[in-house]
Amino acid sequence: MFSGIKGPNPSDLKGPELRILIVHARWNLQAIEPLVKGAVETMIEKHDVKLENIDIESVPGSWELPQGIRASIARNTYDAVIGIGVLIKGSTMHFEYISEAVVHGLMRVGLDSGVPVILGLLTVLNEEQALYRAGLNGGHNHGNDWGSAAVEMGLKALY
């Protein structure tokens, strides 16, 4: 479990009526899968979100997250969305361009639609950091935090 002052305080909010969408990239699935699982388990176990109210979709990569989320919320009603991707820095500037564009794109989709979009984007320097932040190798699973954030922001949007 996470310890230290960094990170959100635990939330005891309950959202059994919430409809949540998770859209994840298919790049770096070894880290993506536990992040998605952590978000889902946290929403169900800690916040009483019903499994049947959680939809999970995928897009090719993190670049496509904003577009995929925008298309999904245009077709269906959701109270909150989590966009999950993992970007691992390489030897070119590609990492910087993609990470900045995705962050801005996710914020824009949330502001334009009125549906809270949780930033579930890990931007890391290597695979080891990605796995650690996905709760593997003794690390804290950031998907847990994103699940709690989706419930809190979904409730804010609903009420």
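In case you wondered, yes, glycine gets a Cβ from its N, Cα and C as well.
Nope, none of those substitutions made it into this model, it's the original residues.
Residues near TRP27 (mutagenesis position) in space but far in sequence (CB under 8 A, at least 6 apart, same chain), listed by position: PRO60, GLY61, SER62, GLY85, VAL86. For the mutagenesis experiment TRP27 to Phe or Tyr, the note given by Swiss-Prot reads: Minor effects on the kinetic properties.
Quoted from Swiss-Prot for the published mutagenesis TRP27 to Gly, His, Ile or Ser: Reduced affinity for riboflavin and for the substrate 5-amino-6-(D-ribitylamino)uracil. In the three-state DSSP reading, TRP27 (mutagenesis position) counts as coil.
Its own atom aside, the Cβ of GLU64 (5-amino-6-(D-ribitylamino)uracil binding site) has 20 Cβ atoms within 10 angstroms in the protein chains shown. In the three-state DSSP scheme, GLU64 (5-amino-6-(D-ribitylamino)uracil binding site) falls into the helix class. Feature annotation from Swiss-Prot assigns 5-amino-6-(D-ribitylamino)uracil binding site to TRP27, SER62, TRP63, GLU64, VAL86, LEU87, ILE88, LEU119.
According to Swiss-Prot, the (2S)-2-hydroxy-3-oxobutyl phosphate binding site annotation covers SER91, THR92, ARG133. According to DSSP, ARG133 ((2S)-2-hydroxy-3-oxobutyl phosphate binding site) sits within a helical segment.
Under 8 Å, Cβ to Cβ, and six or more positions away along its own chain, HIS94 (active site, proton donor) finds no residue. The active site, proton donor annotation in Swiss-Prot covers HIS94 and rests on sequence analysis.
Neighbour density around each Cβ, counted as other Cβ atoms within 10 Å, peaks among the binding-site residues VAL86, LEU87, ILE88, LEU119 at VAL86.
In this view, TRP63 (5-amino-6-(D-ribitylamino)uracil binding site) is surrounded by 19 other Cβ atoms within 10 Å of its Cβ, with every protein chain counted. The two recorded residues, LEU87 (5-amino-6-(D-ribitylamino)uracil binding site) and ARG133 ((2S)-2-hydroxy-3-oxobutyl phosphate binding site), show a Cα separation of 12 Å. Of all the binding-site residues in the list TRP63, GLU64, LEU119, the shortest Cα-Cα distance to SER91 ((2S)-2-hydroxy-3-oxobutyl phosphate binding site) is found for TRP63.
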